[in-house]
Amino acid sequence: MAMLYLIFYDITDDNLRNRVAEFLKKKGLDRIQYSVFMGDLNSSRLKDVEAGLKIIGNRKKLQEDERFFILIVPITENQFRERIVIGYSGSEREEKSNVVW
């Protein structure tokens, strides 16, 4: 059974950050903010995403001032429905009521 997940990341290295974003897109997750993705994952896909992110992170030895931090958070449909959205992108300014997520 699939569950909705939010995946947040704080990655200082541009190449690593771009690899993570491309990986998450390829796995079918939707980017909802610059460093946040969301999508439905069953347990098998979740393990696959987790393993892939670990592989990406382990490819580079980080310097002392660098960060590679990823947080994967499951959320229920009720929690998602109760979300509070503040703001919109420039293209949504005219259609604030049509914000999907």
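Using the three backbone atoms N, Cα and C, a Cβ is placed for every residue, glycine included.
Substitutions noted, but not modelled.
Other C-beta atoms found within 10 angstroms of the C-beta of Asp10 (mutagenesis position) number 11, with every protein chain shown included. The Mg(2+) binding site annotation in Swiss-Prot covers Asp10 and rests on sequence analysis.
When secondary structure is read from DSSP and collapsed to three states, Tyr9 (mutagenesis position) falls in the strand class. Listed in Swiss-Prot as a mutagenesis experiment, Tyr9 to Ala is described as follows: Considerable loss of RNase activity.
Under mutagenesis, Swiss-Prot gives Asp10 to Ala with this note: Loss of RNase activity.
Per Swiss-Prot, mutagenesis Arg17 to Ala is noted as: Considerable loss of RNase activity. The Cβ of Arg17 (mutagenesis position) has Tyr9, Ile11, Ser35 as same-chain neighbours under 8 Å, each 6 or more residues away in sequence.
Non-local neighbourhood of Arg19 (mutagenesis position): Ile56, each in the same chain, at least six residues away, with C-beta under 8 Å from its C-beta. Recorded in Swiss-Prot as a mutagenesis result, Arg19 to Ala carries the remark: Considerable loss of RNase activity.
Within the same chain, residues at least six positions away from Arg31 (mutagenesis position) with a Cβ under 8 Å of its Cβ are Ala21, Leu24, Lys25, Phe37. Here Swiss-Prot notes a mutagenesis experiment, Arg31 to Ala, with the remark: Loss of RNase activity.
For Phe37 (mutagenesis position), the number of other Cβ atoms no farther than 10 Å from its own Cβ, over all displayed protein chains, is 23. Here Swiss-Prot notes a mutagenesis experiment, Phe37 to Ala, with the remark: Loss of RNase activity.
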